[in-house]
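Heads up: the structure comes next, in structure tokens.
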Amino acid sequence: MPIDFHLSASQKGTYQAARSLARNLLMPARQTYLQHPPNSPLRFQSTQPTYAAAVSAGILKGQISPAHGGTGGTLIESAILVEECYSVEPSAALTIFATGLGLTPINLAAGPQHAEFLAPFLSGEGSPLASLVFSEPGGVANALEKGAPGFQTTARLEGDEWVINGEKMWATNCAGWDFKGCDLACVVCRDATTPLEEGQDPENKVMIILVTRADLDRNGEGSFEVLRHVATPGHTSVSGPHVRYTNVRVPTKNVLCPAGQGAKVAFGAFDGSAVLVGAMGVGLMRAAFDAALKFAKEDNRGGAVPLLERQAFADLLSGVKIQTEAARALTWKAAHAMENGPGDYDARRELALAAKVFCSEAAVKACTDVINAVGISAYDLQRPFSDLLNTAVVLPIFDGGNVGIRRRHLQQLMLKPTYDAWSSTYGSFP
């Protein structure tokens, strides 16, 4: 395709809808949840009306593939939506987008027999939450290397039921609005029906089981527990607690991915979300730049001219603008490549990983650069700068940490004998 950064009619529509959503729905949500103490679970619960309004507006249905009855568009359109929302109110936005991540394994792997699980998210009613329940308290970065024990959350087949036991952490939305379980959890776990044999690849035991709120209610009190609500410096209206499943029984029909197929689908979900984390980074960089630019035009720090006329300030600010443009270009290229190529899946995936790593780390640097430019006034909580940094700092370490997971995946791609560094740009040639 020719290189053209003009938005299509559909992309312009996405941008306009995202702009309206961010300013008219998400921004007021911030004023609501800030009325509650920092890191209080009430902050998350107070955003339920906002979430319900987003559902009514079709945002959840837009995160489901048309193949499954949704109205989902392209990955570039998703990136436009995420960037716009993150430039205005990232915390309330993450709850919405985390449901999209929770539904991604179904988008990737569901068959007709799984339609019932998607029904609540296609209705446009209520405030259903979905969650990709992946991370564990002890970490999972090395859990699937050969010789490792694999996931500590297990599922054992007993008759026509799977019995789930284990603890999970950081899975956004997994506890639901009342902290008794979300509407749909894609639980990534290890098949423990038979033991992992010495030398066996732990990936061969990874499966994904769908656990609904009805399943948890049927299992009764104590089957699902919130052990701790995690206090975080940013995204303070988001819920991603430490939870425990105890002898949760679900029917065999709830298996989305049997043992041996779960890891591929879970990592496939994170390949798509890598691009969207890139867009999150761009949104935060935008917000940091805009706030610093406004400050520089209005403030002179006791001098004779506005700060923007000072070379030191202008150099820092122009650097942030340049990095923001570069980050967006990489994000859009990765989004386009994931769905259109060129190159094989590994080449496309490399761009998604690069977008996640580059944009997340650039966002942190952008926030610190504008803080250095603004000076001590940036430390005032009435200004947005410290909040932007507290939000940005999680991007390199969540959704697959850059050091422990994302850069290791890049390393694995480069180690392959078939690695072609530039096929995602020029295609493959003999």
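Positions of Cβ are set from backbone N, Cα and C atoms, glycine also.
Don't expect the noted substitutions in this model, because it carries the original residues.
Copied over from Swiss-Prot, here are the features:
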BINDING   132-135, 140-142, 170-172, ARG301, GLN311, 372-376, 397-401  FAD binding site
MUTAGEN   SER273 to Ala  Slightly decreases the catalytic activity
MUTAGEN   ASP399 to Asn  Strongly decreases the catalytic activity
ACT_SITE  ASP399  active site, proton acceptor
MUTAGEN   ARG406 to Lys  Slightly decreases the catalytic activity
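Known features from Swiss-Prot, placed on the structure.
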residue: LEU132; record: FAD binding site; Cβ within 10 Å: 27
residue: SER135; record: FAD binding site; Cβ within 10 Å: 20
residue: ASN142; record: FAD binding site; Cβ within 10 Å: 11
residue: THR172; record: FAD binding site; Cβ within 10 Å: 26
residue: SER273; record: mutagenesis position; Cβ within 10 Å: 24
residue: ASN372; record: FAD binding site; Cβ within 10 Å: 12
residue: GLY375; record: FAD binding site; Cβ within 10 Å: 13
residue: PHE398; record: FAD binding site; Cβ within 10 Å: 20
residue: GLY401; record: FAD binding site; Cβ within 10 Å: 17
residue: ARG406; record: mutagenesis position; Cβ within 10 Å: 24
Provide the number of Cβ atoms within 10 Å of the Cβ of ASP399 (mutagenesis position), excluding the reference atom itself.
26
Three states by DSSP: which one describes ASN372 (FAD binding site)?
helix
Which of the binding-site residues LEU132, SER135, ASN372 has its Cα nearest to the Cα of SER273 (mutagenesis position)?
LEU132
Rounded Cα separation (Å) that holds between THR172 (FAD binding site) and ASP399 (mutagenesis position):
10
Taking the Cα atoms as reference points, how far is ASN372 (FAD binding site) from ASP399 (mutagenesis position) in Å?
28
Could you check what DSSP calls ASN142 (FAD binding site) once collapsed to helix, strand or coil?
coil
Given the binding-site residues LEU132, SER135, ASN142, GLY375, which lie close to ARG406 (mutagenesis position), meaning Cα to Cα within 10 A?
none
Rounded distance in angstrom between the Cα atoms of LEU132 (FAD binding site) and ASP399 (mutagenesis position):
11
